[in-house]
Every structure is written in structure tokens, then in C-alpha cells.
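All remarks here apply to the structure that follows.
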Amino acid sequence: MRVLGIDPGLANLGLGLVEGDVRRAKHLYHVCLTTESAWLMPRRLQYLHEELTRLLTEYRPDAVAIEDQILRRQADVAFKVGQAFGVVQLACAQAGVPIHAYGPMQVKKSLVGTGRADKEQVIYMVKASLGIRELFNNHAADALALALTHLAHAPMQERSERLAAAGRAARTGDAPLRR
């Protein structure tokens, strides 16, 4: 499975691509897309959309793992991050790539074993899991952490989705015939 992790932000949008499964994850790519604060908002959003669309087309991930947006204390920051989040959703929908959201505590627990882990512990586990010596950007590190989290959770999510679909089909009378 190929997963693109995304740490959404308007000034800095982290991207990290991994492939494999939870036991054998391989690092393929990471980058932090940066927009200039002097750019007008439409230009910033257009740049993020164009770059993300290009990367989705080039790398063709099976899924996107994005940081679930938590309530932020500063309304202006929340608004800007929300706009970047919307651009990510649009680009993924256009590319036909499913999005899975994970909260910060869920990512920390998945990688370190505790939801109270600090940033350095998460970065250490990302580097150790992927065999990376240097990660120069926290946003890209967060994106890789999100991708690894999805690799760990994907098998369980797929099973849950199949069971839910079977339950819906049974309730509506559309259950497949058993032979």
C-alpha cells in the first residue's frame, strides 16, 4: 500500500510518502510546500492545489492520511489551516484518492505507544521506522508520521468497512447470495 501523509497548513504543508505495510514501510519521498505570506490568498491556495495535484498524479497513492483538525485557539490560524485542508480534500477528490484523518494523539500512540509523546519521540520513531538519518522539516516529519499511522490502521479500517457494508446490505436485502 502506498500512503501519502499530509500535515495541512497554509504557510507550510508537509507531505510524506511511504509504501509497504506496518512492518516493512519504505520511505519514498517527503517535502514541505511553502507559500509566501506576501502572496494573496487565492495564489497561495492555487499553488498548494497545483503542487498537490502534481504529486498525486506522479506518485499515485492508494490513500491519503491527514491530520484531523483540532479546535485552535486563534480563529485566524484555524481559518487559514481550514482553507488548506479544503484544498487537500479537493485535490484528493479530483484524483479519486480516499482520505483518512487521524488526530495528533492517535498518531503519537500509534508510533510511540503513548498519546502523550513529545515531538522528538515521534520524529525518532519516524526516522527509525523508515531508516532515515535526517529529517530537516517538522512538517514533513509529521506527514510521514501520519502515513505510518495509516499503514498501521488500514487493515482494521478495511475490515470494519467490509463488515459495515455487509451489514447495510443485509438490512436492505442486497446481501450477496451464499453458495
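For all residues, glycine too, the Cβ spot is worked out from N, Cα and C.
Just so you know, the substitutions we noted aren't modelled in this structure.
The secondary structure of Glu67 (active site), as reduced to three states from DSSP, is extended strand. Long-range Cβ contacts of Glu67 (active site) within its own chain (separation 6+, distance under 8 Å): Ile6, Asp7, Pro8, Ala101, Tyr102, Gly103, Pro104, Val107, Asp142, Leu146. Positions annotated as active site by Swiss-Prot: Glu67 (among others).
Under the DSSP three-state reduction, His139 (mutagenesis position) is assigned to helix. Residue environment of His139 (mutagenesis position) contains 22 other Cβ atoms, counted within 10 Å of its Cβ in all protein chains. For His139 (among others), the entry in Swiss-Prot reads active site.
Annotation comment: Swiss-Prot describes Asp142 (among others) as active site.
DSSP assigns Asp7 (Mn(2+) 1 binding site) to a strand segment in the three-state reduction. The Mn(2+) 1 binding site annotation in Swiss-Prot covers Asp7, His139.
Swiss-Prot lists His139 to Asp among its mutagenesis entries, and the accompanying note reads: Slightly decreased activity with Mn(2+), slighlty increased activity with Mg(2+).
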Please give me the CB contact count at 10 A for Asp142 (active site), counting all chains in the structure. 27
Within 10 angstroms of the C-beta of Asp7 (Mn(2+) 1 binding site), the count of other C-beta atoms across all shown chains comes to 25
